[in-house]
Amino acid sequence: MGLLAYLKTQFVVHLLIGFVFVVSGLIINFTQLCTLALWPISKHLYRRINCRLAYSLWSQLVMLLEWWSCTECTLFTDQATVDHFGKEHVVVILNHNFEIDFLCGWTMCERFGVLGSSKVLAKRELLCVPLIGWTWYFLEIVFCKRKWEEDRDTVIEGLRRLADYPEYMWFLLYCEGTRFTETKHRISMEVAASKGLPPLKYHLLPRTKGFTTAVQCLRGTVAAIYDVTLNFRGNKNPSLLGILYGKKYEADMCVRRFPLEDIPADETSAAQWLHKLYQEKDALQEMYKQKGVFPGEQFKPARRPWTLLNFLCWATILLSPLFSFVLGVFASGSPLLILTFLGFVGAASFGVRRLIGVTEIEKGSSYGNQELKKKE
């Protein structure tokens, strides 16, 4: 094992990475709070500044994927589709099977220059997650409780606000509503059978309200739908902890572009279109399982240096005073001061672990299990 590979497995190194992410995130969030004063003066300027502030935070996670773990992402698509990347507003539909599916989406956003302006329809609980939820709030992310009767007006208003967004945005939709688990899949297929819909093997039944509403509200702004089907070579099931330990994964993404004018305008037909899309996604996953590749040309967009440079800048700014402080604590010889510092380190470690836990499937939401609970 080389020195770098050894360092990637060390808890202290992970703690330092977490320290840089958390402290820089708090600085970024405070700066975002200050930019609220710009909103009544220039909404466009507020948005452009916050896109760059968000980039400075999100790119640290992308750096872990691209430069720390050296995970490779391969696109299976065509040149005409690639030529549109980063040059239009789009809605992205991504399967929700993996703990780092969002990170693979973000690395593609970064490579095509839309990471800071990327959007998502997110569950409202994430608004309370430090750094992540707070940054999303300033980015005008649309949050929902996943109860359509309560969400309808909030979602519509949030989507319509994005109609004049000044930067090209990729708006991510997880139409399945929650991460795939065997229990959720069984319940979902019971619902599909009751509605006379074909069963899906690798996906949950898509929930159509968010999709049809997004299409209706963003029509005229969004140019296309990108359907992205993600899987990993070697039947791997990657995790954010694995990335932190430097494990390398190989992600494959099949990307199909559908011009928005090809999507039916009425809600019922659009919902039927989405169900058909998920049947096609299921067939793509079956092909991947059998052949190990998706159809289409292979593209490997080059990683850019900005994510690494951004992290190194933050690390230089934040770790130098930290090391001086730690040396001062231990040089003082005060047991109380040393114990207090160690307690802070333990609390910080716990906090970082909780942030990572947000991505873990076994600690994910119970959304999708509700019908099972009713039966019990």
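Each Cβ is built from the backbone N, Cα and C atoms, and glycine gets one as well.
What Swiss-Prot says about this one:
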MUTAGEN   His96 to Ala  Loss of LPA acyltransferase and LPI acyltransferase activities
MUTAGEN   Asp101 to Ala  Loss of LPA acyltransferase and LPI acyltransferase activities
MUTAGEN   Glu176 to Ala  Loss of LPA acyltransferase and LPI acyltransferase activities
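Within 10 Å of the C-beta of Glu176 (mutagenesis position) we count 23 further C-beta atoms, all protein chains included.
A simple Cβ count within 10 Å picks out one of the mutagenesis positions His96, Asp101 as the most packed, and that one is Asp101. Comparing His96 (mutagenesis position) with Glu176 (mutagenesis position), their Cα atoms are 7 Å apart once rounded.
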